[in-house]
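S.K.: Sharing the features that Swiss-Prot gives for it:
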type: DOMAIN; residues: 110-298; note: domain 'ATP-grasp'
type: BINDING; residues: 138-193; note: ATP binding site
type: VARIANT; residues: Cys219 to Trp; note: In strain: ATCC 32354 / B311
type: VARIANT; residues: Leu248 to Pro; note: In strain: ATCC 32354 / B311
type: VARIANT; residues: Leu332 to Ser; note: In strain: ATCC 32354 / B311
Amino acid sequence: MDSKTVGILGGGQLGRMIVEAAHRLNIKTVILDAAKSPAKQINALDDHVDGSFTNYDSIVKLAEKADVLTVEIEHVDVDALIKVQEKFPKVEIYPLPETIRLIQDKYLQKNHLIKHDVAVTESVAVETNTVDDLLHIGEKFGYPYMLKSRTLAYDGRGNFVVKDKSYCEKALEFLKDRPLYAEKWCPFTKELAVMVVRSLEGEVFAYPTVETIHENNICHLVYAPARIPDTLAKKASILAKNAVKSFLGCGIFGVEMFLLENNELLINEIAPRPHNSGHYTIDACVTSQFEAHVRAVTGLPMPKGFTEFSTSITNAIMLNVLGDKATPNKELEICRRALETPHASVYLYGKTTRPERKMGHINVVTSSMQDAESRLSYILGDTTEIPKSLATDKESPLVGIIMGSDSDLPVMAVGARILKQFGVPFELTIVSAHRTPHRMSEYAIEAPKRGLKCIIAGAGGAAHLPGMVAAMTPLPVIGVPVKGSTLDGVDSLHSIVQMPRGIPVATVAINNSTNAALLAIRILGAYDSKWLTEMNQYMLNMETEVLGKAETLEEIGYEDYLTDKLKK
């Protein structure tokens, strides 16, 4: 695909997955790291360099073999990179050494972002690493506050919570002689992340906003998309893109942020490389974060939409596989359960097991977060058997049929049969707007998260159910007026059809759940073309049926036709 050879400083799991992406594009890669590192295990070339990515001579050897240098870890020797750039002016280095230096020092990183009007957590440099220094910071920020190493820190290593004055000495003992800075305590409600890829021209593309769950300061789970309102997800995406725009050079960047209780977003830190929070992209997105990085540093095309989810209904959970604390290789039991689970993919890194070491990850990709969570539950061993719905790979419902009373069931069952005829997964239940208002509210709000794409709501009399549900969900709602005992359903029809502006409800004829189901299938066609194909076939069948009747009528005459019809 490209004649450039990419030299990678670092041969860990991130380098390994960069190599995999580059191989698919016929791009040669050479690795600088220890012999038999994870990236070298899957690239059997003799050109690799055994050595340290912080050693000038080793970096020179790598530069002699490459057209482009990039990093899988930011803890490289930037001064050495700059010297190499001077020695080999034709060798491109991405991200630029200046960018790597800025991001390496987390305090400089924050000051850089502040200068570019990017919201970050409040912080201050620690000048002399003394107890008095930390006490003064405590007076400024209050307790607790976070003391952090400015450099060589990741996965919580280099962080210490200063809970009160008595912890100041302990903090200095723990962090020793590192350069330090302090952050004001940030009472976040969620941790979010956005992968952003930057082209050499400065154009940025954001992957979906995700939610990260940490245990012992190590990323444990990633939910994609994040379990937050779409407006907040978009806000996070804009913040991440603005942050990455402020740096020079190209490549993929991992942007971590905090979501506060007041819905304010603050950047926590940025990594100038592929990131753990982006591993889900391998299976869930059009292009993985690793391929995006390769494209960026080699100047390959990055078309609009290449960082989006593969489908509009994609939901994914990434699980980190860590070395077991007690029993070596016990973590492989999780991997085995994942291999038994439909829609789960296992990625192992070729590492020797150590407690809490990142040994691999598992991606679970389905059409709803509820489905993904069910599969994850089995993988983690929370359930001992694969749920029947997973064993049979039963599809999650796409359409919800609800009614105010079981007396509406004879009407709504007709629509259910239509959905069943088409093979559309659906659910059917009773939700009363007046008798179970809390249940109705919960059903409407949670419906999108459960993977529903459309709701059919049948109601008679006052018929408030369709409108109330439509007011609480962004999904399309189809109202079915049910014929009552007094006004023949006209009251229900008028109630459903007369919705105020801004709260649309598609309303079908009285008792006509058939059309409601058919309309729901057409709506599904906007998500998946197979439903358009099914609907087109249904319409052709109707045409064939009517043409057949017309032919018979014309052949035998209306009197015999009517006699035969009455007999039936």
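Residue positions begin at 1 at the first shown residue.
Any Cβ shown, glycine's included, is placed from N, Cα and C.
No noted substitution is present; original residues retained.
So that I understand the layout, could you describe where these features sit and how close they are to other parts?
M.R.: Annotation for Asn159 (ATP binding site): spatial neighbours Met146, Leu147, Lys148, Ser149, Ala153, Asn217, criterion Cβ-Cβ under 8 Å with sequence separation of six or more.
Within 10 Å of the Cβ of Cys219 (variant position) there are 24 other Cβ atoms, across all protein chains.
Under DSSP, Leu248 (variant position) is assigned to coil, being neither helix nor strand in the three-state scheme.
In the three-state DSSP classification, Leu332 (variant position) falls within a helix.
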S.K.: On a C-alpha basis, identify the one among Gly138, Tyr145, Leu152, Ser166, Leu180 that is nearest to Leu332 (variant position); the candidates are the binding-site residues.
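M.R.: Nearest by Cα distance to Leu332 (variant position): Leu152.
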S.K.: Of the binding-site residues Gly138, Tyr145, Ser166, which one has its Cα closest to the Cα of Leu248 (variant position)?
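M.R.: For Leu248 (variant position), the spatially nearest of the binding-site residues is Tyr145.
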S.K.: Since the record lists Gly138, Pro187 as binding-site residues, which of them has the fewest other Cβ atoms within 10 Å of its Cβ?
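M.R.: Each of the binding-site residues Gly138, Pro187 was scored; lowest Cβ tally within 10 Å is Pro187.
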S.K.: Including all protein chains displayed, how many Cβ atoms other than that of Leu332 (variant position) lie within 10 Å of its Cβ?
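M.R.: Cβ-Cβ neighbours of Leu332 (variant position) within 10 Å number 16.
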S.K.: Might you list, by sequence position, any residue in that chain lying six or more from Leu180 (ATP binding site) with a Cβ less than 8 Å away from its Cβ?
M.R.: Ala125, Val126, Asn129, Leu147, Lys148, Ser149, Arg150
S.K.: Taking only same-chain residues 6+ apart in sequence, whose CB is under 8 Å from that of Leu152 (ATP binding site), what do you get?
M.R.: His75, Gly158, Arg178
S.K.: Going by DSSP, is Ser166 (ATP binding site) part of a helix, a strand, or coil?
M.R.: helix
S.K.: For Glu173 (ATP binding site), which residues in the same chain are close in space, meaning a Cβ under 8 Å from its Cβ, but six or more apart along the sequence?
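M.R.: Expected: none.
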